Amino acid sequence: MSLCGTRANAKMMAAYNGGTSAAAAGHHHHHHHHLPHLPPPHLHHHHHPQHHLHPGSAAAVHPVQQHTSSAAAAAAAAAAAAAMLNPGQQQPYFPSPAPGQAPGPAAAAPAQVQAAAAATVKAHHHQHSHHPQQQLDIEPDRPIGYGAFGVVWSVTDPRDGKRVALKKMPNVFQNLVSCKRVFRELKMLCFFKHDNVLSALDILQPPHIDYFEEIYVVTELMQSDLHKIIVSPQPLSSDHVKVFLYQILRGLKYLHSAGILHRDIKPGNLLVNSNCVLKICDFGLARVEELDESRHMTQEVVTQYYRAPEILMGSRHYSNAIDIWSVGCIFAELLGRRILFQAQSPIQQLDLITDLLGTPSLEAMRTACEGAKAHILRGPHKQPSLPVLYTLSSQATHEAVHLLCRMLVFDPSKRISAKDALAHPYLDEGRLRYHTCMCKCCFSTSTGRVYTSDFEPVTNPKFDDTFEKNLSSVRQVKEIIHQFILEQQKGNRVPLCINPQSAAFKSFISSTVAQPSEMPPSPLVWE
């Protein structure tokens, strides 16, 4: 995982400060100074189930059909699509392995035949279409992650041969709460348009509504995540830390501008590709900011080590400052290569925080519940010990610690915002590196680099969650989601569907969601 080299570029900084677009100085970056490579850790799986994604209406792929009229071709394609998802022929939506039977590798078969049959995702082909060439030497599909509410696989998109991630959202329609949560996440994934936030590239064709139980979302495939990188033995340069932190805050500024709280920012939810581009993922716990302070918000959020003090103290109302606290913990973890506040229980978590920050004022605890305040006031009065942050590593410079101390503030109303954190001088080099050789918003020409006019864009309008107010039954939400997915089908792209014959797919559908121990722990009940 390497970062390209870059020299401080006065024109870019001028562009940033003045907010105008500028072409960079005219030297070409032919000789990048590569930073130490951070290869993604390999996943050890006992079996690599054979390869899994099929493209939809072949009419869309081959508009020119010599032997049939376009109308007939469209009809044939529609028939093929219907057959693929025809409830009459498939009693269950997908055949699942027999109970208790581990899905084994596919039986040996000629490679080409096996590859084509094994692809998990396929297009809706009809007899006149031909398989894309790249189906012959495809990587096997394999599980790459288990989120709070779903399983993620790495698969090949048969339309272009690109590797993508396929996320299965299972058991969507168990109850109304689950339906609403999944619909919210799905709408968010389709709403996001930002390079540091994971978004939906596609949603697989749903079957007939009577057989509609799971949702499959296609996203970009990322090779690693910040957790794997932090625990790996590879050195992390200060350039890596700056460019990672810059991208986390850039994505968070966008999310917060949309009025969204992520509520589970942790290293494992920050995906990183081989070019060090970072994307925030897993919106299973995200929600729109609650501006009415009298409305209670759930406390079952944020993995304990990254949980802000106001949540630990039972506050019934919190803001997007909880995400900034999590980022501060991650910043310290990037510097020190270990978890900053690694406690065994939520109460100990709070005690470790006050060991560093000192005993909070009553004003800083104003939103806490009485039991939590009593716990703090019963204990000894602690002085802050913030200078200890300089011992995290040699990279914990004055600027780094200054920014870190603006994030790790007990009182959420005094914690720095993502927007203000991005203006901190510590991040100037990260911004420069990102926009000089990593981003998609700036581009290079023969005369140099042309920078975007807005380095850290926000979204307008905000994400609208009013759709949730009128959802009253599982069947109603199911119909709305089914319709929503059909409407999302991207223009003239061939729709994708699951190939239920694929061995990998059989393994995929039997794979389970995170065990309860991996879920964010339940909130502390203060006496």
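For all residues, glycine too, the Cβ spot is worked out from N, Cα and C.
Record features (Swiss-Prot):
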ACT_SITE  Asp264  active site, proton acceptor
BINDING   Ile144, Gly145, Tyr146, Gly147, Ala148, Phe149, Gly150, Val151, Val152, Lys167  ATP binding site
DOMAIN    138-427  domain 'Protein kinase'
MUTAGEN   Lys167 to Met  Abrogates kinase activity and autophosphorylation. Retains ability to homodimerize. Abrogates ability to induce ubiquitination and degradation of LEF1 and repress canonical Wnt/beta-catenin signaling. Abrogates ability to induce MYB degradation, and reduces ability to repress MYBL1 and MYBL2
MUTAGEN   Thr298 to Val  Abrogates autophosphorylation. Retains ability to homodimerize. Abrogates ability to induce MYB degradation
MUTAGEN   Thr298 to Asp or Glu  Abrogates autophosphorylation
MUTAGEN   Cys437 to Tyr  Abrogates homodimerization and intermolecular autophosphorylation, with consequent loss of kinase activity. Loss of nuclear localization
MUTAGEN   Cys437 to Ser  Retains kinase activity
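Least crowded of the recorded positions (Lys167, Asp264, Thr298, Cys437), judged by neighbouring Cβ atoms within 10 Å of its own Cβ: Thr298. In the three-state DSSP classification, Val152 (ATP binding site) falls within a strand. According to its DSSP assignment, Lys167 (mutagenesis position) is in a strand.
Its Cβ placed at the centre, Val152 (ATP binding site) has 23 other Cβ atoms within 10 Å.
You'll find the Cα of Val152 (ATP binding site) roughly 4 Å from the Cα of Lys167 (mutagenesis position). A straight line from the CA of Lys167 (mutagenesis position) to the CA of Asp264 (active site, proton acceptor) spans 18 Å.
Looking at Cys437 (mutagenesis position) and Asp264 (active site, proton acceptor), their Cα atoms lie 29 Å from each other. Mean pLDDT of the predicted structure over the domain 'Protein kinase' (138-427): 93. Rounded to a whole value, the Cα-Cα separation of Asp264 (active site, proton acceptor) and Thr298 (mutagenesis position) is 13 Å.
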